[in-house]
Amino acid sequence: MATPYPRSGGRGEVKCGGGRGAGVPWDFLPGLMVKAPPGPCLQAQRKEKSRNAARWRRGKENLEFFELAKLLPLPGAISSQLDKASIVRLSVTYLRLRRFAALGAPPWGLRAVGPPAGLAPGRRGPVALVSEVFEQHLGGHILQSLDGFVFALNQEGKFLYISETVSIYLGLSQVELTGSSVFDYIHPGDHSEVLEQLGLRAASIGPPTPPSVSSSSSSSSSSLVDTPEIEASPTEASPAFRAQERSFFVRMKSTLTKRGLNVKASGYKVIHVTGRLRARALGLVALGHTLPPAPLAELPLHGHMIVFRLSLGLTILACESRVSDHMDMGPSELVGRSCYQFVHGQDATRIRQSHLDLLDKGQVVTGYYRWLQRAGGFVWLQSVATVAGNGKSTGEHHVLWVSHVLSNAEGSQTPLDAFQLPAIVSQEEPSRPGPEPTEEEPPVDGKQAVPADQDKDKDPQARGKRIKVEASPKEARGSEDSGEEELSDPPAPPRPEFTSVIRAGALKHDPVLPWGLTTPGDPSPALLHAGFLPPVVRGLCTPGTIRYGPAELSLMYPHLHRLGAGPSLPEAFYPTLGLPYPGPTGTRVQRKGD
């Protein structure tokens with residue numbers, strides 16, 4: 001029989017489970033037995049058990065992360081030092097890269113191909129063997145010989161892959177960049193351009209730019225999400241293939257850039273990106289080239305390189321004397337003129353885009369372009385341009401334009417521009433008297449002026465031959481040294497900075513018009529053969545211009561847009577180009593810059 005509860009009001013305590021460790025206290029209340037709260041010894045046991053369980057879970061989680069890190073295509077010395085967030089980021093990026101690579105043409109997924117059937121266990125298939133040999137013996141050498149770094153972006157602008165050589169050129173880590181957004185490492189002013197190149201934003205309205213790999217221009221393009229996969233090979237150079245080519249310049253963060261070296265953006269480096277857009281899996285596979293260092297002293301100069309010093313408007317301020325070794329022009333004929341005067345018409349648009357990139361980013365590499373010669377033809381050049389500051393004045397800047405001569409003169413004796421035409425020199429016949437004045441002159445030293453009616457009786461052909469031609473710089477200096485002065489012809493006006501037009505001097509109001517135009521009704525002879533004017537030149541010509549320049553190409557920089565469309569020209573130019581002549585017959589209006 002159970003022991004009755006004590007009748008006293010005191011408490012009784014019973015130790016349960018005696019002999020099996022610590023006892024559990026029980027409180028005996030009248031008619032009810034209540035368990036007492038646990039003591040400090042039991043709480044410590046429960047905490048220890050919880051800590052052991054958490055430690056076991058963390059150990060198992062770390063083991064899984066360690067095994068996952070070993071599956072990443074990274075060296076063991078790097079994968080063992082990764083934290084959990086980096087392992088997750090790199091794993092997700094690697095899965096996206098596998099999917100991105102499988103949709104390529106041809107696909108990159110060589111490791112996914114299993115061994116052929118019937119292969120003995122432990123032996124590798126030919127595909128795996130070739131892949132291993134390529135990675136060990138060729139892959140690293142190719143990356144070292146590229147003089148740049150390879151990267152792949154997805155449609156969101158995140159790095160799916162970037163080669164480890166990025167640390168050589170930018171000082172950034174491959175692990176840090178993989179899986180990160182490219183917009184975190186480029187200059188804020190280049191975000192819109194990268195969006196256009198990826199097709200995530202409509203291209204800005206402007207003159208079309210050929211999306212060529214050899215061009216340094218930033219070829220704008222609309223979204224290519226719905227564009228089908230292109231099956232054409234690169235050798236065919238189909239329009240659809242060229243539409244996916246990308247070539248542009250961006251400023252990326254760099255820990256190797258010296259402070260204050262780049263006048264445009266300190267801490268950034270200009271990278272030339274060339275690659276191809278993926279249409280099926282929208283993304284970009286490209287190669288990033290670093291541009292030569294900004295100081296000219298760090299750039300080795302070879303025999304085929306010519307250094308120019310230009311203004312921000314590409315006006316030649318100085319050039320080396322070795323330019324005469326590769327061209328038929330000397331420094332005296334180039335200084336003071338704009339580079340646009342010597343660029344081939346079909347290359348003017350790309351040079352203009354390179355000019356814009358130079359002013360925006362401070363450094364640029366042009367594509368291959370043709371530099372016109374004085375006697376006809378051209379030579380192929382490629383230039384590296386850098387905006388440099390003046391050591392004496394901090395606010396003044398100029399352009400160092402280093403040109404690589406890539407070929408000898410081609411198409412000699414073939415005029416492609418007006419300044420390449422031979423000068424028309426007025427030659428008087430021996431039987432004729434002295435030159436006739438174009439207007440009545442005041443009496444000099446007792447002589448009387450020739451009456452106007454006597455002037456009409458003279459041969460008009462002699463008057464028609466007298467056409468003012470602008471003298472070359474050498475001839476101009478020779479005439480100044482000799483002290484001779486022509487009373488009938490005014491001095492040649494200074495050449496404007498951004499226009500290049502055919503200059504025939506002040507045309508005289510005679511019955512015989514220049515270039516043999518006897519009557520206004522007769523068809524005008526062709527000044528230039530149609531073969532000398534490519535279609536792009538005819539497209540650049542407007543009724544007020546015969547040549548191209550920044551003003552005619554809508555270059556709307558305030559410090560460049562100084563001149564108008566250019567002076568009006570004789571009507572002999574316009575029938576050749578199929579353009580209406582804006583002025584009256586046989587006249588030429590003097591305008592600003594002429």
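Every residue, even glycine, has its Cβ placed from backbone N, Cα and C.
If you look for the noted substitutions, you won't find them, since the model keeps the original residues.
According to Swiss-Prot, the domain 'bHLH' annotation covers 45-98.
Marked as domain 'PAS 1' by Swiss-Prot: 135-205. The DSSP breakdown of the domain 'PAS 1' (135-205), given as helix, strand and coil counts, is 32 helix, 14 strand, 25 coil.
Of all the Cβ atoms in the protein chains shown, 24 others lie within 10 Å of the Cβ of PHE249 (mutagenesis position). One mutagenesis experiment named in Swiss-Prot is PHE249 to Asp, and its note says Destabilizes heterodimerization with ARNT. Compromises the transcriptional repression activity of heterodimer ARNT:NPAS1.
Summarising the environment of ARG251 (mutagenesis position), the number of other Cβ atoms within 10 Å of its Cβ, over all protein chains shown, is 24. In the three-state DSSP scheme, ARG251 (mutagenesis position) is classed as strand. Mutagenesis annotation in Swiss-Prot: ARG251 to Ala, described as Destabilizes heterodimerization with ARNT. Compromises the transcriptional repression activity of heterodimer ARNT:NPAS1; the structure shown retains the original residue.
Here Swiss-Prot describes VAL270 to Asp as a published mutagenesis experiment; the accompanying note says: Destabilizes heterodimerization with ARNT. Compromises the transcriptional repression activity of heterodimer ARNT:NPAS1. The 10 Å shell around the Cβ of VAL270 (mutagenesis position) contains 27 further Cβ atoms across the protein chains shown.
As a whole-number mean, the pLDDT of the domain 'PAS 2' (294-360) in this prediction is 86. According to Swiss-Prot, the feature domain 'PAS 2' maps to 294-360.
The domain 'PAC' annotation in Swiss-Prot covers 366-409.
Here VAL270 (mutagenesis position) is positioned 7 angstrom away from PHE249 (mutagenesis position), judged by their C-alpha atoms. Taking only the Cα positions, the spacing between VAL270 (mutagenesis position) and ARG251 (mutagenesis position) is 4 angstrom.
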